[in-house]
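Read through the structure below, which is laid out as structure tokens, and then see the notes.
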Amino acid sequence: MFTFLKIILWLFSLALASAININDITFSNLEITPLTANKQPDQGWTATFDFSIADASSIREGDEFTLSMPHVYRIKLLNSSQTATISLADGTEAFKCYVSQQAAYLYENTTFTCTAQNDLSSYNTIDGSITFSLNFSDGGSSYEYELENAKFFKSGPMLVKLGNQMSDVVNFDPAAFTENVFHSGRSTGYGSFESYHLGMYCPNGYFLGGTEKIDYDSSNNNVDLDCSSVQVYSSNDFNDWWFPQSYNDTNADVTCFGSNLWITLDEKLYDGEMLWVNALQSLPANVNTIDHALEFQYTCLDTIANTTYATQFSTTREFIVYQGRNLGTASAKSSFISTTTTDLTSINTSAYSTGSISTVETGNRTTSEVISHVVTTSTKLSPTATTSLTIAQTSIYSTDSNITVGTDIHTTSEVISDVETISRETASTVVAAPTSTTGWTGAMNTYISQFTSSSFATINSTPIISSSAVFETSDASIVNVHTENITNTAAVPSEEPTFVNATRNSLNSFCSSKQPSSPSSYTSSPLVSSLSVSKTLLSTSFTPSVPTSNTYIKTKNTGYFEHTALTTSSVGLNSFSETAVSSQGTKIDTFLVSSLIAYPSSASGSQLSGIQQNFTSTSLMISTYEGKASIFFSAELGSIIFLLLSYLLF
């Protein structure tokens, strides 16, 4: 049993020792602004600042960083638990922050601590912003640190530091003493309220004696007066907010009971001395106002008029405890390796950065940031045919996103710049359909087509697609032709359209019984009696990082057979166009199909009287915006391609 307890204690000690301070953190950009129109140090203020952790790779759960702030009376957060959580955009709780020490009237410094709620070692850096409410300690008692701070603060512009890394110039207003009594009060953070009253004022002379009665709970809010905390002294040395910088003892008779304090002083106070009282009261939960009722009766000697006069008055002072504010935002950059395997035996390894941002609690603050991403992808596809296609692509683009998190409206605009380099070696697949004869006894030419497509164009320094083609056939009447058309377009600024035009040459061949003497008429065989079909499928697949553009094709087909993306000498012209329009996407599969389909004449037993070879010029136009462009085939040809590719791959 003793050994078991030793193990428990050892594990507990180990857990405490494993939590380390995060020292590689910097604080900057401090802004201190007033919460109210009253710009005195002991009133409410808002502090906002940035923090940055340059190397987050060693941060584990339980690690923490602390900001120590002298001259700060207390920090006040929004919720009742007095904690603030800073989360990332993916929902990960990065830090939970709390006030580990309120200086109040007890300590020299107020400390603010943030503890890591999760293992954050997967992030390279963490940057964020923190906002909370505070008030400064500028005196009001005989407590050691409050008395020191009464001498520190001055009215007017003043450089105020929070910690040892950041500071801000704050313009403090002085306090006016226009009545017979001056009041001040603030909550301590320890379930109590500290109040200060200054009175027994005798202008043009000195104080002869009198009484002062204070009810610290005139509204019956169950506020208890801490009689042991009562301080009754005199002073004529005050700072700009009428708090004593030094004080003198008195022989006052002090009676404390319940929420009441009675003070009787039968001695003279010279040279502008006045009587001040400091006391602590309990602060019940959910109590936001505290009312003090004061009664004064005292006698003064006017040395100028050489007269003695009595002053008697009563007043009520209401203290309102303001609600605290806090706001926390954070962004992180992560680095990790991901591996993906597809049915094409493709392995993609990418090292890249992701960015996130979030807004926690309440407040209204906008944070703009730029996150740079670098992506490198290397893909090697196992060859399945003899025709090679090499595609090199480099793309640079930017995207925008807005995120709003928390109870207040908080928008963070994020600009992400991505640089991606893709190098691929892809093989094509050739599928040859068997030759068959139906309803035709004459001579027949069999066409076997092989199509090689490679392409290159430039959009904003981004290589994309143009075309070339090689056609081979056993028919000596058709000449082997290699056509290559490349169009380059220089980079243009973002949000300006870029147009890339490429020309694809195609062959439409017709089997007909057209007579040479009558070029304007011909007859054709029924489409149902096809002779042969030879198809070549070239499939290239790549994954660019840019959003894609959809391409749709308008084509005019003849009634006989059609060669798509093939070239030869021809006597006629026909055309179809492809137009690219902007759309969103992250992957594009490009399929090019060439087909040769022969149909016989309707005359039984006749020979093909001639071949009409129809040259088709294909115009491809790609419209890009903000540097985003790629190709995706759709419409009728796209549907055929998709079915063919699905059949081959699956």
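Here, residue 1 is simply the first one shown, and the rest follow in order.
Note: Cβ is positioned from N, Cα and C throughout, glycine not excepted.
These numbers come from a predicted model, not from an experiment.
Recorded in Swiss-Prot as a mutagenesis result, D215 to A or N carries the remark: Little or no effect on secreted alpha-agglutinin activity. Under the DSSP three-state reduction, D215 (mutagenesis position) is assigned to strand.
Other C-beta atoms found within 10 angstroms of the C-beta of Y216 (mutagenesis position) number 25, with every protein chain shown included. In Swiss-Prot, a mutagenesis experiment is listed as Y216 to V, annotated with the note Decreases secreted alpha-agglutinin activity by 10-fold.
Spatially close to D217 (mutagenesis position) yet at least six residues away along the chain are V223, D224, L225, S259, Q281, I290, D291, judged by Cβ distances under 8 angstroms. Where Swiss-Prot documents D217 to N as a mutagenesis experiment, the accompanying text is: Decreases secreted alpha-agglutinin activity by 10-fold.
I290 (mutagenesis position) falls within a strand segment according to DSSP. Experimental mutagenesis is annotated in Swiss-Prot for I290 to M, with the remark: Decreases secreted alpha-agglutinin activity by less than 2-fold.
As a published mutagenesis entry, E295 to A or Q appears in Swiss-Prot alongside the note: Decreases secreted alpha-agglutinin activity by 2-fold. If you draw a 10 Å sphere around the CB of E295 (mutagenesis position), it holds 14 other CB atoms from the protein chains shown. Reduced to three states, the DSSP call for E295 (mutagenesis position) is strand.
Residues near Y298 (mutagenesis position) in space but far in sequence (CB under 8 A, at least 6 apart, same chain), listed by position: M200, C202, F207, L208, G209, G210, T211, E212, A310, T311. Mutagenesis annotation in Swiss-Prot: Y298 to H, described as Decreases secreted alpha-agglutinin activity by less than 2-fold; the structure shown retains the original residue.
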Neighbour tally for D215 (mutagenesis position), based on other Cβ positions within 10 Å of its Cβ: 20
I290 (mutagenesis position) CB neighbourhood, other CB atoms within 10 A: 23
